[in-house]
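Among the sequence features in Swiss-Prot, the mutagenesis site T214 to Y is noted as follows: Has 20% thermal hysteresis (TH) activity of that of the wild-type. Has 2.6% thermal hysteresis (TH) activity of that of the wild-type; when associated with Y-233. The mutagenesis experiment S217 to Y is recorded by Swiss-Prot, whose note states: No effect on thermal hysteresis (TH) activity. Under the heading of mutagenesis, Swiss-Prot lists T232 to K and annotates it as follows: Increased thermal hysteresis (TH) activity compared to wild-type. Quoted from Swiss-Prot, the note attached to the mutagenesis of T232 to Y states: Has 50% thermal hysteresis (TH) activity of that of the wild-type. Under mutagenesis, Swiss-Prot gives A233 to Y with this note: Significant decrease in thermal hysteresis (TH) activity compared to wild-type. Has 2.6% thermal hysteresis (TH) activity of that of the wild-type; when associated with Y-214. Experimental mutagenesis is annotated in Swiss-Prot for T235 to Y, with the remark: Has 17% thermal hysteresis (TH) activity of that of the wild-type.
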Amino acid sequence: MKTLISNSKKVLIPLIMGSIFAGNVMAAGPYAVELGEAGTFTILSKSGITDVYPSTVTGNVGTSPITGAALLLNCDEVTGAMYTVDSAGPLPCSINSPYLLELAVSDMGIAYNDAAGRVPADHTELGTGEIGGLTLEPGVYKWSSDVNISTDVTFNGTMDDVWIMQISGNLNQANAKRVTLTGGALAKNIFWQVAGYTALGTYASFEGIVLSKTLISVNTGTTVNGRLLAQTAVTLQKNTINAPTEQYEEAPL
């Protein structure tokens, strides 16, 4: 009998361990920021969207409470819907939907406050604000200064891992520099909460959800995989802006 119990344990232990590893792997880092209706937009702005033609935007675009006349993208630049609070938006494609936009803008503010309020931070003042050249693990990062991406930066984690970047100053990405994802990390799980402005340099590559208190400026030729959610304006210059995907895609070399 004793031998049978012992043998049973020998059988049960690997079965239990196998079931643990076969199950869902727990995500590292904080839980994701809930975007609500703001998460249905690739670009959302309270005071307007300017553009140097041509840009390409995949996903929905919206402006509120400012008039639709401040949404300066052309219909052929957007694969998705363009929502405005009145009939002054781009013709013939803009959709007058003030209630949806009011809700989305409210949710954008709630998401910003949520991201800004996450405690405790796992990393504070990392690199004294210079994160270029670093590989970042999942977690909450906090700076009381500007954050600069002067060389390429890497986010390494699984598809379920989450990063929240709490930035009290501005976010600056240098020209032709890249935000790179490895290990399965997804742009939809990287949240940049920026109290100042966000400036992405020319021909750069950026990943993540930007929740900016003020301006988001995307300079010539830059590609963004994520969302641009600004409490003031968004400026584009011949850019490619794609809503984040649900699956990991290896970045081209």
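Glycine is treated like the rest: Cβ placed from N, Cα and C.
Every residue here is the original one, so none of the noted swaps is modelled.
Feature map: Swiss-Prot annotations on the structure.
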{"residue": "T214", "record": "mutagenesis position", "contacts (Cβ under 8 Å, 6+ apart)": "V194, G196, Y197, A230, Q231, T232"}
{"residue": "S217", "record": "mutagenesis position", "contacts (Cβ under 8 Å, 6+ apart)": "Y197, T198, A199, L200, V234, T235"}
{"residue": "A233", "record": "mutagenesis position", "contacts (Cβ under 8 Å, 6+ apart)": "S45, S47, G48, I49, T50, L215, I216"}
These are the mutagenesis positions: T232, T235. Which one scores highest on other Cβ atoms within 10 Å?
T235
Helix, strand or coil for A233 (mutagenesis position)? Use DSSP.
coil
